[in-house]
Every structure is written in C-alpha cells, then in structure tokens.
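> Straight from Swiss-Prot, here's the annotation block:
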- D17: active site (ACT_SITE)
- W47, T59, P60, I61, K90: substrate binding site (BINDING)
- D17 to S: Drastically reduces catalytic activity (MUTAGEN)
- D17 to E: Reduces catalytic activity. Little effect on substrate binding (MUTAGEN)
- R89 to L: No significant effect on catalytic activity or substrate binding (MUTAGEN)
- R126 to L: No significant effect on catalytic activity or substrate binding (MUTAGEN)
Amino acid sequence: MARSITMQQRIEFGDCDPAGIVWFPNYHRWLDAASRNYFIKCGLPPWRQTVVERGIVGTPIVSCNASFVCTASYDDVLTIETCIKEWRRKSFVQRHSVSRTTPGGDVQLVMRADEIRVFAMNDGERLRAIEVPADYIELCS
C-alpha cells in the first residue's frame, strides 16, 4: 500500500470568489504545498539542500487532472491526503484527495487530483527530468 501523508488547510475569506466558494486556482496552490509536505514528512531534504547536494531543483508538474466533487467555503478546514500512486522511471503520479468534515461529522470528498511530476535538474539551459532516485522511492514507500 502506498504511504499516505495528510495536512490540513483552513480556508480564509480571501481564498474565495464573490460567490463565497474557493477560487479553483487556490486548490492547485494547496496541492503543491501538500506535495512538498509529503516529501518532507517522508524524510527528503528541502529543495534548497537537494539542489546543492544533487542538483535536483524540485518536482515540477508535467500534467494535472483534477475533478471537483463539491464546493468548499471560508472557515472550512480541508484535509489533503497525498500519496504516490505510481513510480515510473523518470516520473511519478502523485494523488491528492481533498475532503472536509461536515457539521454532522461526515467526511465529504471535495476534489481529487492526479499530478504527473518529475524530479528535475537545471542543465544550464533548461530543466530536464532525471531518473527518480531509488533512495527517494525507498523513503516514500
């Protein structure tokens, strides 16, 4: 079973559009934070350290597929559950499931996203994908 890490995000008034629901780009900002949180909780060093030690600048997104199930609004507290769904040679699929607890105590799925990400190095001209480091896979398993 894939290792799963959760984090919470309180929705503030400023995160919402005039209708009072979360403005959708904010989900992607929170998913990016959840991605980094996942690697930190699994024991990977901060990107500023990996760039010095290995030349790895981070895990840019190659593709993102998001499905929104219901709305969320300010004062909701979201739980973002993150795992690696699939490891590939030069990429991986990171799944995020975002939920909230209703006033009645039920857990309600708000949205789910699968991101394809790569570990990247800067070769001086551009970012390029590298093979996923085996020790990183081990830390995240």
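Cβ coordinates come from backbone N, Cα and C, glycine included.
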> Roughly how many Å separate the Cα of I61 (substrate binding site) from that of R89 (mutagenesis position), to the nearest whole number?
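Checking the Cα atoms of I61 (substrate binding site) and R89 (mutagenesis position) gives a distance of 15 Å.
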> Look up W47 (substrate binding site) in the DSSP assignment and report helix, strand or coil.
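The residue in question, W47 (substrate binding site), is helix (DSSP, three-state).
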> Near P60 (substrate binding site), how many other Cβ atoms are within 10 Å of its Cβ?
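The Cβ of P60 (substrate binding site) has 12 Cβ neighbours within 10 Å.
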> Tell me the Cβ contacts of T59 (substrate binding site) under 8 Å, same chain only and six or more apart in sequence, or just say none.
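The answer is S35, F39, R117, V118, F119, A120.
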> I need the most crowded of these recorded positions: R89, K90. Count other C-beta atoms within 10 angstroms of each C-beta and give me the top one.
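When each Cβ's neighbours within 10 Å are tallied, K90 leads.
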> Validating a neighbour-count step here. Other CB atoms within 10 A of the CB of D17 (mutagenesis position): how many?
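Taking all protein chains shown, D17 (mutagenesis position) has 10 Cβ neighbours within 10 Å.
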> Just to confirm: which same-chain residues, 6+ apart in sequence, have a Cβ under 8 Å from the Cβ of R126 (mutagenesis position)?
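The answer is none.
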> Mind computing the max CA-CA distance among W47, T59, P60, I61, K90, which the record assigns to substrate binding, rounded to whole Å?
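Output for substrate binders W47, T59, P60, I61, K90: max Cα distance 18 Å.
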